[in-house]
Amino acid sequence: MRQAGRAALLAALLLLVQLCPGSSQRSPEAAGVQDPSLRWSPGARNQGGGARALLLLLAERFPRRAGPGRLGLGTAGERPRRDNPSLSIDLTFHLLRTLLELARTQSQRERAEQNRIIFDSVGK
């Protein structure tokens, strides 16, 4: 039973590594782990420390968010500046423009239909 649990854990870990982009790069947060028993090494898999290796790999894939003390910022409300605008803002404005265009087109169609009804009733 214990071997089956390890096999399932290993399969889940391999799937996680395949799904995460940049799997060959190590994060600086994970490289800064101070506890030598948690450091990953190629021989760590064979030492029975599978749980430790898994935790370290998860720490590499999903680093903790750096608090204000780690980045050296003065207040907790400050955020580091991003060079590139976020994709969500671009997507939001794109969707907003598209919806406005659709609403404008629908409004023009309704107005044209109302004008056609008026001209038909007047007899022009």
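Keep in mind that glycine also has a Cβ here, set from the backbone N, Cα and C atoms.
Record note (Swiss-Prot), mutagenesis R116 to A: Reduced affinity for CRHR1. The unchanged residue is displayed. In the three-state DSSP assignment, the secondary structure recorded for R116 (mutagenesis position) is helix. Sequence-distant contacts of R116 (mutagenesis position), defined by Cβ-Cβ distance under 8 angstroms and a gap of at least six in the same chain, do not exist.
For the mutagenesis experiment I118 to A, the note given by Swiss-Prot reads: Reduced affinity for CRHR2. Cβ neighbours of I118 (mutagenesis position) (same chain, under 8 Å, six or more residues apart in sequence): none.
For F119 (mutagenesis position), no same-chain residue 6+ apart in sequence has a C-beta under 8 angstroms from its C-beta. According to Swiss-Prot, the mutagenesis experiment F119 to A carries this note: Strongly reduced affinity for CRHR2.
Here V122 (mutagenesis position) comes close to no residue that lies at least six apart in sequence on the same chain with a C-beta under 8 angstroms from its C-beta. Recorded in Swiss-Prot as a mutagenesis result, V122 to A carries the remark: Reduced affinity for CRHR2.
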